[in-house]
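To keep things clear, I will list the structure first and then write my remarks on it.
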Amino acid sequence: MSLKWSACWVALGQLLCSCALALKGGMLFPKESPSRELKALDGLWHFRADLSNNRLQGFEQQWYRQPLRESGPVLDMPVPSSFNDITQEAALRDFIGWVWYEREAILPRRWTQDTDMRVVLRINSAHYYAVVWVNGIHVVEHEGGHLPFEADISKLVQSGPLTTCRITIAINNTLTPHTLPPGTIVYKTDTSMYPKGYFVQDTSFDFFNYAGLHRSVVLYTTPTTYIDDITVITNVEQDIGLVTYWISVQGSEHFQLEVQLLDEGGKVVAHGTGNQGQLQVPSANLWWPYLMHEHPAYMYSLEVKVTTTESVTDYYTLPIGIRTVAVTKSKFLINGKPFYFQGVNKHEDSDIRGKGFDWPLLVKDFNLLRWLGANSFRTSHYPYSEEVLQLCDRYGIVVIDECPGVGIVLPQSFGNESLRHHLEVMEELVRRDKNHPAVVMWSVANEPSSALKPAAYYFKTLITHTKALDLTRPVTFVSNAKYDADLGAPYVDVICVNSYFSWYHDYGHLEVIQPQLNSQFENWYKTHQKPIIQSEYGADAIPGIHEDPPRMFSEEYQKAVLENYHSVLDQKRKEYVVGELIWNFADFMTNQSPLRVIGNKKGIFTRQRQPKTSAFILRERYWRIANETGGHGSGPRTQCFGSRPFTF
């Protein structure tokens, strides 16, 4: 490696370390190892919504000080799940305010008696604001519904010692102009029309504001001297893979640190010592996207071992992929080769579970993505679960990782209070997802009012901050503003633009799509000279509704919209368009309105994951593009299980 590159990596490491100090501690995904144990708390929790007028009865009566059932009637609530669709009560489905969860966990004796062991409580997602107590003692608070947070509860559970601990979590789903996403509480004061004290939650985003414990809650242990964080950056010189790492160890300043890199067969291909360094991998197997290489998604394992002078040892294994990302004036490059985003936008959304994590649904979705020939998706409009990103790493599905910056439309949402929180959210997001090879770009917002005057400073500050957190990935936000009015566009690396020609305007006029889309692309590129992704397009289709000639909301109309977009995209992808992401992968729930028939129906699959006509149109297109661009997929591959084919 050249001295120039060595100096760059040293400088980069110093910058990453300085940026990481903005957040206290790392956020490694909890997993078992020879030194770590894990206890999942998924299952039924006690649950109670605070129905008092001010929603503060739980705090006033200190429900956290005794078992929740002693405060009044409780429900059984599954975790993970949203609470909204679990009962038959519309009042709970639409509830705004504080809800309370409680669970008692039985602790292994060694957890409570071994003072050389840390016991950590981790909540992977609590939407939106959460306050947590253990045995009635406050341990942590967190704002934001999509990223994990932790509390070291060792002293609490080892002071007895105890055999159980009672975990109480209060969650408030109220959104304000300064939350992410923003919202507004509107009080209806006309008592001739509304009950006294009546209020509703207004939002400017088009999905249901599901709430609750959406992902797993776990207890895990580490030694008192432990691996706190790992940052990995990869590069390639000729056929040598370069893996630069920085490792944070907490609990002691006197330790030895060993690092090994193993290939998929378990063979050690490189090793090092010390808390920072660089591993060189001759003839490295690169991480390639699905359909871009005959062996996509190659993953190595970085095994880290820390040993103290007292012989306390901690182990952690981090899966990594060796790959590079770069952007030119008209191309998006992965490992130096042009990459075209042929993908979808998604939502974490399903029947009954709401936004609750569900393994069967997740695996089904990935099988559908590969059936489509899709190689990418955007985490619209918030960070998805870590398990989603782990599967993307394993399957080669490229990710545009989006924060919850959706619905930023009011002027007050561009103020300093909102900006401070947005910066913190990006720090949390980068800290969590920085080591995933599938993540190739950060998105800091979706459809903000970026033509407002404060947007220029807001997005310049936000994007500069995100780039300082991660120098290796491009940064974007998704715009629906006019090309010559968007004040944030000068600061992004890739233009992402949403448009719904013949849908939200020129209703039913399919003939305007191609000229309007062509003008859109030419205007954006002429103005900004950056690669462009068509980050949203589509039309609602009610399953089973057929009209010929096509009419809005029929499957034929959705099909015709896609075909008209594709005609222009086929021309522009030869120039500067680097991707297309259909809106949406599947139908999803929204607030009730005259414009939504039990949710948004722009999915190419139903909410139950059954294909509409447009799914077959997109499948044919994506496999054709993969073949035309030299992808390694001559068509869908079929694996047989008995007499039934399973296509993936």
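Note that the numbers count up from 1, one per residue, in the order the chain is shown.
Including glycine, each Cβ sits where the backbone N, Cα and C put it.
Those substitutions? Not in this structure, it's all original residues.
While the structure shown retains the original residue, Swiss-Prot records the natural variant T87 to I with this note: In strain: C3H/HeJ. Counting only same-chain residues at least 6 apart in sequence, those with a Cβ under 8 Å from the Cβ of T87 (variant position) are L75, R93. Secondary structure at T87 (variant position), taken from DSSP and collapsed to helix, strand or coil, is coil.
Recorded in Swiss-Prot as a natural variant, I233 to T carries the remark: In allele GUS-SA. The DSSP secondary structure for I233 (variant position) is strand. Counting Cβ atoms from all protein chains shown, I233 (variant position) has 21 others lying within 10 Å of its own Cβ.
Sequence-distant neighbours of E428 (variant position): residues of the same chain at least 6 apart with a C-beta under 8 Å from its C-beta are L23, M27, G144, L147. Under the three-state DSSP scheme, E428 (variant position) falls in the helix class. Looking at Swiss-Prot, you'll find the natural variant E428 to K noted as follows: In allele GUS-SA.
Under the heading active site, proton donor, Swiss-Prot lists E447, citing similarity to another entry as support. Applying an 8 A CB threshold to same-chain residues 6+ apart, the list for E447 (active site, proton donor) reads V406, G407, V478, S479, N480, N498.
Record note (Swiss-Prot), natural variant F616 to L: In allele GUS-SA. The unchanged residue is displayed. Within 10 Å of the C-beta atom of F616 (variant position) sit 13 other C-beta atoms, taking all shown protein chains into account.
The annotation that Swiss-Prot gives for the naturally occurring variant G642 to R reads: In allele W26; reduced retention in the endoplasmic reticulum.
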Rounded distance in angstrom between the Cα atoms of F616 (variant position) and I233 (variant position): 38
Secondary structure of F616 (variant position) (DSSP, helix/strand/coil): helix
